[in-house]
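Everything below concerns the one structure shown next.
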Amino acid sequence: MNPESFAAGERRVSPAYVRQGCEARRAHEHLIRLLLEQGKCPEDGWDESTLELFLHELAVMDSNNFLGNCGVGEREGRVASALVARRHYRFIHGIGRSGDISAVQPKAAGSSLLNKITNSLVLNVIKLAGVHSVASCFVVPMATGMSLTLCFLTLRHKRPKAKYIIWPRIDQKSCFKSMVTAGFEPVVIENVLEGDELRTDLKAVEAKIQELGPEHILCLHSTTACFAPRVPDRLEELAVICANYDIPHVVNNAYGLQSSKCMHLIQQGARVGRIDAFVQSLDKNFMVPVGGAIIAGFNEPFIQDISKMYPGRASASPSLDVLITLLSLGCSGYRKLLKERKEMFVYLSTQLKKLAEAHNERLLQTPHNPISLAMTLKTIDGHHDKAVTQLGSMLFTRQVSGARAVPLGNVQTVSGHTFRGFMSHADNYPCAYLNAAAAIGMKMQDVDLFIKRLDKCLNIVRKEQTRASVVSGADRNKAEDADIEEMALKLDDVLGDVGQGPAL
């Protein structure tokens, strides 16, 4: 309602009441105006009424919501189901144009504004999380793997002779396939074991660059957040190597935005060396549905080149989800979530260590991994190879999701490349182990339930192993008795034959 509408309302309802309602609306509009002027995430989160007012105001700016609109094109924002329209707050046109995912759509001013505001808020939050010198970013409606592929395809035009991507090994399929899908050959650099941790082999990286030739290498593809006992790559050292050899550097920061340590590594890497782009998942860092990622970097023209590489328009759903989430939380709400995640990591580490010791296991020492933990399974794996896999299945059927039981000796072929010791990030890690991670949104009751159910599962597995050992021992005893009996019978036969020798 505009001032004229309020004035008209005063003729029907007491002016004092109408003015009070007008002031209340102005409070909502003030928050919206500040957002549009500053382009920053508000310190305090909005309530739902402000959010819905803002989204409604944006939606009515799109041509499909114009009163009396006559559409005669092939894409006019028509929706058959009213439920689908409500699900998307009537934002039907998506974002971008055929030549650029960040471009403005003439038919969809509201959706275009939503896209611009979302990208601005996300940039603000990346700075809040620790990468203060980030220059540009945009939300792309693809998960991390395909977003990495988009980065590699953009680099293809800048390095036409390149055919290889240097990649310190991490046993996760999508990041490997992202390189293959882009048409490049991943050069896998095995990690080195330092204590319990698997760390970047810097000498091997540099040796491979010299062997292949820098001009034949598209980029170095490094990783921050990962499953223990692997830890984030040595980003500062890798960034220096990339700067020295003039090789682009793309960082897979899938769920690292929630970790101040991972973000500090990226900030420092960009300060001392070269980082061209870093990619993070929306669902892993902002607790929204799967399907979106943020591509960010320190050189605005290069990030714009990546956005122009995206063919066609794109879904606005991931942008809408993260916009609603950030406006609901505000900076203070998101900072609180980051703080709670750190506290949960310490709590999970303490509880898992106690449980490990109670079962004659130990928590692997991985101080450079700020999110994931690992507990040895030596006492289980020593009895039976399948016991580790069985433990993982038991946890899943008892509604424990996210835990990974990693046996020794797994062999997996991904896009033609065979990984030995798959899931453990190394050909021959010393022991089987169980992973658990303290990611954003985890609560204390999640940790308590996990520890309780893991304890029960470990006890069940051990009882079954003990029973199997007893049965196996009994079978061996029976077999030995049968062998003795058989030998006795044969001896009797021999003696009988001797006693029945021919008469003289």
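Positions of Cβ are set from backbone N, Cα and C atoms, glycine also.
Database features, via Swiss-Prot:
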| type | residues | note |
| --- | --- | --- |
| BINDING | Arg75 | pyridoxal 5'-phosphate binding site |
| BINDING | Arg97, Ser98, Gln105, Arg313 | substrate binding site |
| MUTAGEN | Gln105 to Glu | 50% of wild-type activity |
| BINDING | Arg271, Arg398, Lys463 | tRNA binding site |
| MUTAGEN | Arg313 to Ser | 30% of wild-type activity |
| MUTAGEN | Arg313 to Glu | Virtually inactive |
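Long-range Cβ contacts of Arg75 (pyridoxal 5'-phosphate binding site) within its own chain (separation 6+, distance under 8 Å): His93. Of all the recorded positions in the record (Arg97, Ser98, Arg313, Arg398, Lys463), the one with the smallest CA separation from Gln105 (mutagenesis position) is Arg97.
In this entry, substrate is bound by Arg97, Ser98, Gln105, Arg313, whose most widely separated C-alpha atoms sit 10 angstrom apart. Shown in sequence order, Gly94, Ile95, Gly96, Gly99, Asp100, Ala103, Gly312 are the same-chain residues outside Arg97, Ser98, Gln105, Arg313 whose Cβ sits within 8 Å of the Cβ centre of the substrate site. Here Lys463 (tRNA binding site) is compared against the recorded positions Arg97, Ser98, Arg313, and the shortest C-alpha distance is to Arg313. In the three-state DSSP reading, Lys463 (tRNA binding site) counts as helix.
Most buried of the recorded positions Arg271, Arg313, Lys463, judged by other Cβ atoms within 10 Å, is Arg313.
Across the structure, Arg398 (tRNA binding site) and Arg313 (mutagenesis position) place their CA atoms 42 angstrom apart. A sphere of 10 angstroms centred on the C-beta of Gln105 (mutagenesis position) encloses 18 other C-beta atoms. Among the listed binding-site residues, namely Arg97, Ser98, the Cβ with the most fellow Cβ atoms inside 10 Å is that of Arg97. The two recorded residues, Arg97 (substrate binding site) and Arg313 (mutagenesis position), show a Cα separation of 5 Å. The DSSP secondary structure for Ser98 (substrate binding site) is coil. Within 10 Å of the C-beta atom of Arg398 (tRNA binding site) sit 14 other C-beta atoms, taking all shown protein chains into account. DSSP assigns Arg75 (pyridoxal 5'-phosphate binding site) to coil in the three-state reduction, outside any helix or strand.
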